[in-house]
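Colleague: Provided herewith is a single structure, encoded as structure tokens, for subsequent inquiry.
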Amino acid sequence: MTKVETRLEILDVTLRDGEQTRGVSFSTSEKLNIAKFLLQKLNVDRVEIASARVSKGELETVQKIMEWAATEQLTERIEILGFVDGNKTVDWIKDSGAKVLNLLTKGSLHHLEKQLGKTPKEFFTDVSFVIEYAIKSGLKINVYLEDWSNGFRNSPDYVKSLVEHLSKEHIERIFLPDTLGVLSPEETFQGVDSLIQKYPDIHFEFHGHNDYDLSVANSLQAIRAGVKGLHASINGLGERAGNTPLEALVTTIHDKSNSKTNINEIAITEASRLVEVFSGKRISANRPIVGEDVFTQTAGVHADGDKKGNLYANPILPERFGRKRSYALGKLAGKASISENVKQLGMVLSEVVLQKVLERVIELGDQNKLVTPEDLPFIIADVSGRTGEKVLTIKSCNIHSGIGIRPHAQIELEYQGKIHKEISEGDGGYDAFMNALTKITNRLGISIPKLIDYEVRIPPGGKTDALVETRITWNKSLDLEEDQTFKTMGVHPDQTVAAVHATEKMLNQILQPWQI
């Protein structure tokens, strides 16, 4: 018998629960831009963007987002977390222009008694008052059962009575949160299944937390039990270990269940980068789906297998997410790794040169030196007996910055046998350097790629004289939707000088007519 494919709703909680990540606070414009991207490009079904009554600034932010949403007919896809506090939350939401209240109720007897000091009967009366007032105010209501995961395990009768009470109210959905991230997949199935068996007509959704790194697995079991929606955040932002990561959740749903979502997979990477930049929380290189290294093969045997029929490919293809497969260079590289990188550079090597390049790459890897695809032309020139000299050399760079002075830079570079000098100011030392450099390159008709990312890596240990590694990502395409990115790296005890070295490498990369 063929199973019927179900379509699940996804509520993105990046802007509300995700903002509870330590050190994360989105500005109004950042929240607006993220909300636009989530709803219009990533195509999440709904977004939760704020908690009611947090601050005047938060009210103004919600008002801005709702003004935009009204012009796009998206107001009912935007939701606000609210509280059982009489008419206060509802009035706040009315003032904000929002149309949907996600009411936070107590999903365990322990929370109810210890935090509120009320009986279930008293609390249910309070909940009903808020719901009735919200409906009269023209709002739609969903209900969170906070700490439900502990509630159904330790006070099941209370949970049953609360859901029974809510089943008689005019609400849209009931949310089942694993607030403290304590559930196993088996427990998730049991808890969700027990409610859906008794209340099959209620729209239940599961809200996971990742304390045991089980939130995606728990979500799969919630699907198996029959939930109609799931909650997630971009990059897994959230309290403690975070919420269920949307990128991994959606991919797993599409590949490992009989369900689908409305999510546009190819926009996942861009959503991840957007939130990474605005949150200031870098994602790890090996984070599934969106990490920098997850579509990179390091072992030479893998590159060889891919070349001979994609022997090491899996269903998580990079093209699904707007990305490309790459092959790392180092002591584990093989000829296939080298040839694939050379091919991407638009070059063809003889077997003799290819072998020499491989030997040099392995030698550098043994010395614990990072080799990037952008280094290959220089290595090829060297092993081929060519000079591999720089086309452009930064002869000197004096950068001054400090407290009470405007940063400024004076640079001197040599290009095609001529010396070029320039002075400029900037918002920082490197910005002043780039402003001076741009004046020169504009005169020379050289177009500088757009700087996409600037990353500084300092080794642990706290030594003030430690070598700093600065990696800069550039995009050669004026159309940022087109991926022509490449990285250059500089190493120096001074962070800004390391960035200058990385920039010099970038200039030689775009100016060198490599033809080996």
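The backbone N, Cα and C atoms fix where each Cβ goes, glycine too.
Look at Swiss-Prot and you will find Arg16 tagged as active site, proton donor, backed by a curator's inference. Positions annotated as pyruvate binding site by Swiss-Prot, on the basis of experimental evidence: Arg16, Asp17, Tyr144, Thr179. The annotation Mn(2+) binding site is assigned in Swiss-Prot to Asp17, His207, His209 on the grounds of a curator's inference. Residues or ranges marked as domain 'Pyruvate carboxyltransferase' by Swiss-Prot: 8-269. Where Swiss-Prot documents Asp17 to Asn as a mutagenesis experiment, the accompanying text is: 4.4-fold increase in Km for pyruvate and 480-fold decrease in kcat. Listed in Swiss-Prot is the mutagenesis experiment Leu81 to Ala, annotated as follows: 4.7-fold increase in Km for pyruvate and 15.7-fold decrease in kcat. According to Swiss-Prot, the experimentally introduced change Leu81 to Val is described as follows: 3.3-fold increase in Km for pyruvate and 10.1-fold decrease in kcat. Mutagenesis annotation in Swiss-Prot: Phe83 to Ala, described as 5-fold increase in Km for acetyl-CoA and 120-fold decrease in kcat; the structure shown retains the original residue. The mutagenesis experiment Glu146 to Asp or Gln is recorded by Swiss-Prot, whose note states: Minor effects on the binding of acetyl-CoA, but causes a strong decrease in kcat. As a published mutagenesis entry, Asp304 to Ala appears in Swiss-Prot alongside the note: 5.2-fold increase in Km for acetyl-CoA and 16.6-fold decrease in kcat. The mutagenesis experiment Leu311 to Ala is recorded by Swiss-Prot, whose note states: 8-fold increase in Km for acetyl-CoA and 6-fold decrease in kcat. Here Swiss-Prot notes a mutagenesis experiment, Tyr430 to Leu, with the remark: No change in Km for acetyl-CoA and 2.3-fold decrease in kcat. Severely impairs inhibition by isoleucine. For Asp431 to Ala, Swiss-Prot lists a mutagenesis experiment annotated as follows: 1.8-fold decrease in Km for acetyl-CoA and 5-fold decrease in kcat. According to Swiss-Prot, the mutagenesis experiment Leu451 to Val carries the following note: 1.5-fold increase in Km for acetyl-CoA and 4.3 decrease in kcat. For the published mutagenesis Tyr454 to Ala, Swiss-Prot gives the following note: 1.4 decrease in Km for acetyl-CoA and 17-fold decrease in kcat. Still inhibited by isoleucine and weakly inhibited by leucine.
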Colleague: Between Leu81 (mutagenesis position) and His207 (Mn(2+) binding site), what is the CA-CA distance rounded to a whole number of Å?
Modeller: 14
Colleague: Between the residue listed as 'active site, proton donor' and His207 (Mn(2+) binding site), how many Å separate their Cα atoms?
Modeller: 13
Colleague: Distance check, please: Cα of Phe83 (mutagenesis position) against Cα of Tyr144 (pyruvate binding site), rounded to an integer number of angstrom.
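Modeller: That comes out at 10 Å between the alpha carbons.
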Colleague: Which residue, of the mutagenesis positions Asp17, Glu146, Asp431, has its CB surrounded by the fewest other CB atoms within 10 A?
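Modeller: Asp431, out of the mutagenesis positions Asp17, Glu146, Asp431, has the fewest neighbouring Cβ atoms within 10 Å.
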Colleague: Could you give the Cα-Cα distance between Glu146 (mutagenesis position) and Tyr454 (mutagenesis position), in whole Å?
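Modeller: Distance (Cα to Cα, whole Å): 40 Å.
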Colleague: For Tyr430 (mutagenesis position), which of the three DSSP-derived states applies: helix, strand, or coil?
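Modeller: SS state of Tyr430 (mutagenesis position) = helix.
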Colleague: Among the recorded positions Asp17, His207, Tyr430, Asp431, Leu451, Tyr454, whose Cα is within 10 A of the Cα of Tyr144 (pyruvate binding site)?
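Modeller: For Tyr144 (pyruvate binding site), the recorded positions whose Cα atoms are within 10 Å come to His207.
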Colleague: Closest to Tyr454 (mutagenesis position): which of the recorded positions Asp17, Thr179, His207, His209, Asp431, going by Cα position?
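Modeller: Answer for the nearest of the recorded positions: Asp431.
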Colleague: Setting Asp17, His207, His209 aside, what same-chain residues sit with their Cβ within 8 Å of the center of the Cβ atoms that define the Mn(2+) site, listed in sequence order?
Modeller: Val13, Pro177, Asp178, Thr179, Gly208, His231, Ser233, Gly238, Glu239, Asn243, Thr244
Colleague: Identify which of the recorded positions Phe83, Tyr144 has its Cβ surrounded by the largest number of other Cβ atoms within 10 Å, counting every protein chain shown.
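Modeller: Neighbour-count leader: Tyr144.
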Colleague: Work through the recorded positions one by one (Arg16, His207, His209) and point out the residue whose CB has the fewest other CB atoms within 10 angstroms.
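Modeller: So among Arg16, His207, His209, the recorded positions given, the one with the fewest Cβ atoms within 10 Å is Arg16.
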